[in-house]
Amino acid sequence: MKVKIKCWNGVATWLWVANDENCGICRMAFNGCCPDCKVPGDDCPLVWGQCSHCFHMHCILKWLHAQQVQQHCPMCRQEWKFKE
């Protein structure tokens, strides 16, 4: 017996792999997007600090811009440095 496939519709899904489920700044889910973005994905990436905390890129950039003197992680207050 042979089976012939006449039509095939592929479906894919993606998820960010992060320590938490929600951004510590905006409290939105990582599999969604930050309040500044309309659609989740590459335009709203996640970024990690050397302290291992993770945030939406736009959220942490706003947070760091608001810090006048020293830029600290909003979760642990260590000096913020992006993980490479």
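Note: Cβ is positioned from N, Cα and C throughout, glycine not excepted.
Don't expect the noted substitutions in this model, because it carries the original residues.
In the three-state DSSP scheme, C26 (mutagenesis position) falls into the coil class. Summarising the annotation, Swiss-Prot assigns Zn(2+) 1 binding site to C23, C26, H56, C59.
What Swiss-Prot lists as Zn(2+) 3 binding site is C34, C37, C44, H58. Here the Cβ of C34 (Zn(2+) 3 binding site) has 21 other Cβ atoms within 10 Å, regardless of which shown protein chain they belong to. In the three-state DSSP assignment, the secondary structure recorded for C34 (Zn(2+) 3 binding site) is coil.
C51 (Zn(2+) 2 binding site) carries neither a helix nor a strand DSSP state and counts as coil. Per Swiss-Prot, the feature Zn(2+) 2 binding site maps to C51, H53, C73, C76; the stated evidence is similarity to another entry.
Under its mutagenesis annotations, Swiss-Prot gives C23 to S the following note: Greatly reduces autoubiquitination activity; in isoform 1. For C23 (mutagenesis position), the Cβ neighbour count at a 10 Å cut-off comes to 24, with all displayed protein chains included.
Other Cβ atoms within 10 Å of the Cβ of C26 (mutagenesis position) number 18 in total over all chains. Quoted from Swiss-Prot for the published mutagenesis C26 to S: Greatly reduces autoubiquitination activity; in isoform 1.
Quoting Swiss-Prot on the mutagenesis of C37 to S: Slightly reduces autoubiquitination activity; in isoform 1.
If you take the C-beta of C44 (mutagenesis position) and look for same-chain residues 6 or more apart in sequence within under 8 angstroms, you find C33, C34, D36, C37, H56, M57, H58. Swiss-Prot gives this note for the published mutagenesis C44 to S: Slightly reduces autoubiquitination activity; in isoform 1.
Comparing CA positions across the binding-site residues C51, H53, C59, C73, C76, the one lying closest to C26 (mutagenesis position) turns out to be C59. When the alpha carbons of C76 (Zn(2+) 2 binding site) and C23 (mutagenesis position) are compared, the span between them is 14 angstrom. Listed in sequence order, the recorded positions from C23, C51, H53, C73 having a Cα within 10 Å of the Cα of C59 (Zn(2+) 1 binding site) are C23.
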